[in-house]
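Per Swiss-Prot, domain 'IPT/TIG' is recorded for 429-519. For the mutagenesis of Y315 to F, Swiss-Prot gives this note: No effect. The structure shown keeps the original residue.
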Amino acid sequence: MKSYSQFNLNAAAPPAIAYETTVVNPNGSPLDPHQQQQQQSQDMPHFGLPGPQPPSSQQQQQQLQVHHQQQQQQQQQQQQQQHQQQMQMSLLPGPYRPHIEEKKLTRDAMEKYMRERNDMVIVILHAKVAQKSYGNEKRFFCPPPCIYLFGSGWRRRYEEMLQQGEGEQGAQLCAFIGIGSSDQDMQQLDLNGKQYCAAKTLFISDSDKRKHFMLSVKMFYGNGHDIGVFNSKRIKVISKPSKKKQSLKNADLCIASGTNVALFNRLRSQTVSTRYLHVENGHFHASSTQWGAFTIHLLDDNESESEEFQVRDGYIHYGATVKLVCSVTGMALPRLIIRKVDKQMALLEADDPVSQLHKCAFYMKDTDRMYLCLSQEKIIQFQATPCPKEPNKEMINDGACWTIISTDKAEYQFYEGMGPVASPVTPVPIVNSLNLNGGGDVAMLELSGDNFTPHLQVWFGDVEAETMYRCTETLLCVVPEISQFRGEWLWVRQPTQVPISLVRNDGIIYATGLTFTYTPEPGPRPHCNTQAEDVMRARQNNNNNNITSISNNNNSNNAGSPAAGGGLQQQQQQHQALPSISEVQWNSHGSGLS
């Protein structure tokens, strides 16, 4: 059962990291390339028969010129290769980064973090597909990828840098975004004093043969301090929207119920006239600068209008009843029937699957041919005209014709628990699920996700847990005893919930948004001699069979049993509070939502 509020939402280029070997003089100064070559030739012993007679002075001069040209070409090639390596190295994840300086997080520092929660959050919002550009044309990504900064940590870090004597320019955030291709330069983002920025001029050309790609956002401070590289989710490259009747065989181009979409309107196919459906200050409007991600839910045809409604699984087809809900504010539009559009005609009998970048219209259910429409920046109702010769079609205007596209979001959250760190904070580990294994004296928690490294430790609230790194997608840890949180308890007497965090060995805290719940037990558990070290060692030696068999039997759905001693809950963190429910009336034609 879903419940929603109704009808209301000059910096230089980034520094690169490279590794190279330099030959130095005895006094410590580096040799230039010519000196290095001479040094190598002097050190290299020569064996074999004597060579030919030395050439004449004219031949020597010609040979020297050729040799000098070859040296220049080699130096240019080496410089180009080094530049490419530097750009590639700056985008590589953790194992290729410099050594992380250890700065172990203390319990006091974790307690302070849990009290204040000065997180630094980066959200990359983008479309799931991108249309390819051919020849000299540039089909800019629409809607444009957006970067949002949430959390009070950004402002706090800026103020701390100023207090430490850093100038305003050195404390400013700098960001570049690119498509991960060496053929296209990264574009600078303007984040100075703002929490939002859109990359409006990104495109992918037909010379790029990739079928999928990811956006890369490189962030650093004006003083050159590297924050890291943050990647978007995977984006599929398409040539153009399909005009053929879609089938579910191309499921990656279809739109599933419960996924997020963006809607935009482009009058007379002019790029400058593009407006996006968006929610701001509790009202729907058509924005030329920001776009909203709306969850599209499939409803039963007989579902009545209500703030609470039952949703269905499956793919969205034309003619289906849907509900559009803003993914940020929770504001919802009335029940809509999605209809296919062809030459300013809404097709009443089309029933094929809705596909990426299709043009569609939204009929407002149980009204007299009213459609969701825009007029300048307002969202209004438009009454369609019946087609006298074709009763299965209705004529609509440009403002009621919307382009639909699926969207995705990559979110990264971190906090420097022991103060600023020298190494980039990326790769940021992401935890997708938790599985509780075993019970008794030693219960194990298995974390599944991405970007795990051996430098990470699992924390339950302000208690560090024994952690074992398995691979970049799996971590294991020992669940701490309840006495670590409730000193006087020998067993769990009442539900106790603690947040799960990952902490890097230089003090960076990565919140997971997941919690662990200790569930009540009837009494003290019988003591078992099994030690945590033995369990960890046994699991390391038996790393495949053990995990598979146990996780299938004891997954997160039944982990709350008293025998297991704990339970799991996943909570989505929202950065903006949902607005209160308010009564909003629709006005016909010339006015918007009030």
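Each Cβ is built from the backbone N, Cα and C atoms, and glycine gets one as well.
Note that the structure is a prediction, hence the values are computed from the model and not measured.
For the domain 'IPT/TIG' (429-519), the number of residues in each DSSP class (helix H, G, I; strand E, B; coil) is 3 helix, 56 strand, 32 coil. There are 17 other Cβ atoms within 10 Å of the Cβ belonging to Y315 (mutagenesis position). Per-residue pLDDT, averaged across the domain 'IPT/TIG' (429-519), gives 91.
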